[in-house]
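Feature annotations, reproduced from Swiss-Prot:
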type	residues	note
MUTAGEN	LYS4 to Glu	Unperturbed ability for fibril formation and membrane disrupting activity
BINDING	LYS4, HIS33	1,2-diacyl-sn-glycero-3-phosphate 2 binding site
MUTAGEN	ILE15 to Asp	Complete loss of fibril formation and of membrane disrupting activity
MUTAGEN	ARG26 to Ala	Retains double helix formation and membrane disrupting activity, although no fibrils are formed
MUTAGEN	LYS36 to Glu	Complete loss of fibril formation, although some higher-order oligomers are still formed, and of membrane disrupting activity
BINDING	LYS36, ARG39	1,2-diacyl-sn-glycero-3-phosphate 1 binding site
MUTAGEN	ILE37 to Asp	Loss of fibril formation, although some higher-order oligomers are still formed, and of membrane disrupting activity
MUTAGEN	ARG39 to Glu	Complete loss of oligomerization, fibril formation and of membrane disrupting activity
Amino acid sequence: KDCKRESNTFPGICITKPPCRKACIREKFTDGHCSKILRRCLCTKPC
């Protein structure tokens, strides 16, 4: 199961995955993606 949390460091609107993923990895998560509706950067890691 993956735990999901909004990135604390990603600025602005999330349009492409790579910069979001990079921010998430810096925050000790394993991956990150953009939310479809609100365009937020969401970080994921195994719980």
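Glycine is treated like the rest: Cβ placed from N, Cα and C.
Every residue here is the original one, so none of the noted swaps is modelled.
All features noted in Swiss-Prot, drawn onto the structure.
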residue: LYS4; record: mutagenesis position; Cβ neighbours (10 Å): 14
residue: ILE15; record: mutagenesis position; Cβ neighbours (10 Å): 10
residue: ARG26; record: mutagenesis position; Cβ neighbours (10 Å): 14
residue: HIS33; record: 1,2-diacyl-sn-glycero-3-phosphate 2 binding site; Cβ neighbours (10 Å): 17
residue: LYS36; record: mutagenesis position; Cβ neighbours (10 Å): 7
residue: ILE37; record: mutagenesis position; Cβ neighbours (10 Å): 6
residue: ARG39; record: mutagenesis position; Cβ neighbours (10 Å): 12
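ARG39 (mutagenesis position) and ILE15 (mutagenesis position) have their C-alpha atoms 7 Å apart, to the nearest angstrom. Under DSSP, ILE15 (mutagenesis position) is assigned to coil, being neither helix nor strand in the three-state scheme. Of LYS4, ILE15, ARG26, all annotated as mutagenesis positions, the residue with the shortest Cα distance to LYS36 (mutagenesis position) is ILE15.
Cα distances from LYS4 (mutagenesis position) to the recorded positions ILE15, ARG26, HIS33, ILE37 are smallest for HIS33. In space, HIS33 is the closest of the recorded positions ILE15, HIS33, ILE37 to ARG26 (mutagenesis position), judged by Cα positions.
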